[in-house]
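The structure under discussion appears below in the form of structure tokens.
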Amino acid sequence: MKTSKILNTAAICLLAMGFNGNNVSCTNLNGSQEPAAANPVVSTPGNDAQQAGTQQGGANSKSVPEQQPQQAAGETTATVVVKTLDVLRGELRGQREAFLSEIIKSDGPFTILQLVGYLRVVDTDLLLKVDSTKVDEAGKKVKAYLEKIGIRGDSVEAALDNLMIKVYEITKGTVESSAQGTDSEELKTLLLKFSEDLKAEQELHSEAKGGEALLSSMKTQHDELLKKFAALTPTFLTSEDISGYLTVPEYGAPMNAAKWKKVEGMIHGKLESSEVPANLKALVAELIELREQMMDLLYGPIGHHDCAAGSGQGSSPKKPSFAAVPSSLSAIVFGIIVSMF
């Protein structure tokens with residue numbers, strides 16, 4: 001079966017939308033198709049007007065002449081409109097502050113995705129200028145809940161780190177019974193639920209159609225960003241800085257969080273300086289958006305409620321877990337991140 005160019009164009013547009021989410025809009029989609037051998041359309045003076053009205057844009061219509069220049073075989077046209085840095089930062093900030101407001105209104109219990117969501121907000125609060133008052137108020141609620149279930153730390157971030165280490169060890173199957181000996185049975189049960197909820201969320205994304213192609217596109221975008229930043233005179237981010245900022249954190253795993261926080265501070269300082277060129281703002285927008293997309297693939301958008309974990313449903317025991325399947329989205333995304341260095 002032959003696929004028309006208009007369908008190819010639509011497919012490319014949908015892929016772009018899947019990659020950038022609401023960050024793109026597609027217009028001026030057009031294509032052409034070879035005339036069908038059967039049921040040819042015959043144009044007559046009596047029916048030209050009717051056909052133009054009822055078959056406009058139809059794949060078999062020949063009564064309306066092409067308005068665009070003839071395209072080469074396989075060529076498609078799609079206009080992708082990328083949001084400005086200010087618009088992107090505003091939308092991401094609004095998303096995070098709405099999420100924090102939900103946390104502030106609640107005394108718990110919180111799902112693992114809500115707890116991970118708070119970690120993500122803290123990771124980007126400086127660059128996105130998230131309301132610090134809301135960050136602090138939500139942090140108090142999160143810390144109080146963690147203390148209630150038996151997870152403690154000098155700060156809310158430290159307590160969350162302690163929680164995620166336990167969840168990570170369970171998820172990866174590296175935990176030893178003696179290591180969890182001081183945890184109550186209630187906490188052990190809750191940690192298992194957190195682990196299953198995370199796997200359920202990630203399985204949801206690993207089964208998404210086109211996931212591997214999407215990640216391949218992200219790798220390409222990463223490489224292009226390296227070239228664009230290197231071409232700036234002078235540049236303020238090295239290839240190592242960019243790759244460090246795009247390091248996707250697997251919360252609970254051994255990692256150096258200071259790596260991307262340092263780069264976040266560098267970007268923030270640059271944007272706060274006077275007369276930032278438009279081309280630099282555009283590159284920073286691409287960088288921020290790419291990291292957000294990578295995080296969304298692993299943990300879902302901040303504040304979303306349409307996943308298995310959000311509904312309290314864990315992974316089915318008959319279903320291969322996200323962490324155990326080498327071809328899953330997790331293995332692919334971390335493999336691509338490793339290959340970036």
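Placement of Cβ uses the backbone N, Cα and C atoms for every residue, glycine included.
Every residue here is the original one, so none of the noted swaps is modelled.
According to Swiss-Prot, the experimentally introduced change Lys83 to Ala is described as follows: No significant effects on erythrocyte binding. One entry in Swiss-Prot concerns the mutagenesis experiment Thr84 to Ala. Its note says: Reduces erythrocyte binding. What Swiss-Prot says about the mutagenesis result for Asp86 to Ala is this: No significant effects on erythrocyte binding. Swiss-Prot gives this note for the published mutagenesis Leu92 to Ala: No significant effects on erythrocyte binding. For the mutagenesis experiment Gln95 to Ala, the note given by Swiss-Prot reads: Reduces erythrocyte binding. Where Swiss-Prot documents Arg96 to Ala as a mutagenesis experiment, the accompanying text is: Abolishes erythrocyte binding.
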For Leu92 (mutagenesis position), which residues of its chain lie six or more apart in sequence with Cβ-Cβ distance below 8 Å? Thr124, Leu128, Ile288, Glu292
Students should find that the Cβ of Asp86 (mutagenesis position) has, within 10 Å, a number of other Cβ atoms equal to 11
For the mutagenesis positions Lys83, Arg96, which one has the sparsest Cβ surroundings, going by other Cβ atoms within 10 Å? Lys83
Neighbourhood of Thr84 (mutagenesis position), C-beta criterion under 8 angstroms, separation at least six: Lys281, Ala282, Ala285
Cα of Asp86 (mutagenesis position) to Cα of Arg96 (mutagenesis position): how many Å, rounded? 15
Please report the distance from the Cα of Arg96 (mutagenesis position) to the Cα of Lys83 (mutagenesis position), rounded to the nearest angstrom. 18
Could you list the residues of the same chain, at least six apart in sequence, whose Cβ is under 8 A from the Cβ of Gln95 (mutagenesis position)? Pro301, Ile302, Gly303
